[in-house]
Amino acid sequence: MKMLEQLEKKLGYTFKDKSLLEKALTHVSYSKKEHYETLEFLGDALVNFFIVDLLVQYSPNKREGFLSPLKAYLISEEFFNLLAQKLELHKFIRIKRGKINETIIGDVFEALWAAVYIDSGRDANFTRELFYKLFKEDILSAIKEGRVKKDYKTILQEITQKRWKERPEYRLISVEGPHHKKKFIVEAKIKEYRTLGEGKSKKEAEQRAAEELIKLLEESE
């Protein structure tokens, strides 16, 4: 329970129903019945709304062509992981199999905010203000800097073209999970080098696989 209290202190919110917080932090490998997946489904919508609302309010350019790449970054696993670091969220996740990766941290981050929303009596305004209290400055900084998601597939292709004058290949390995929460696993390969990436879409999984292959190629130099 002390661990939960530490997280509550970082959040600035004390849960009335501690089991909600525990559920938000629990991976399906730890508990088949009480895990975060349904909360993550709700939290995805909540967090996306909070962030996109700020983006539309504070962006210096309101054109869709400018907003879309910013939005893609701001609601990405990469950015959610940066925000989650402020809470040291990885320390509180309960998991039995596998390692805690960016996908799991991103999912738990979303589930956590759904748990706050439900525990507060489904008070969206309260939840949004708490979220902004913690993360508004980080979001506004990203908007001001015009941060966009890195295109790892393009970066990888530039590396392989330069080294071998060849393009990497991508292969869909599997699609897992229910319809509302599919997980795509993709293999990226060039010569004898192969890596896997996973994501909520094939495109995202390809980007993750490309990122891992870049790391592998850098290590092999």
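Yeah, the Cβs are placed from backbone N, Cα and C, and that goes for glycine too.
Substitutions noted, but not modelled.
Summarising the annotation, Swiss-Prot assigns domain 'RNase III' to 4-121. Break the domain 'RNase III' (4-121) down by DSSP state and the numbers are 81 helix, 2 strand, 35 coil.
The feature Mg(2+) binding site is assigned by Swiss-Prot to Glu40, Asp107, Glu110. In sequence order, Asp107, Val108, Glu110, Ala111, Ala114, Lys181 are the residues of the chain that are 6 or more apart from Glu40 (Mg(2+) binding site) and have a CB within less than 8 Å of its CB.
According to Swiss-Prot, the mutagenesis experiment Asp44 to Asn carries the following note: Very low catalytic activity, binds RNA normally.
Under the heading active site, Swiss-Prot lists Asp44 (among others). Around the Cβ of Asp44 (mutagenesis position), the same chain contributes Glu110, each under 8 angstroms and 6 or more positions distant in sequence.
A 10 Å cutoff on Cβ-Cβ distances gives Glu110 (mutagenesis position) a total of 25 other Cβ atoms nearby, all chains included. According to Swiss-Prot, the experimentally introduced change Glu110 to Lys is described as follows: Loss of magnesium, alters ds-RNA binding, loss of activity.
The active site annotation in Swiss-Prot covers Glu110 (among others) and rests on a curator's inference.
All protein chains considered, the CB of Gln157 (mutagenesis position) has 16 other CB atoms within 10 Å. Annotation of the mutagenesis experiment Gln157 to Ala in Swiss-Prot: No RNase activity, no RNA binding.
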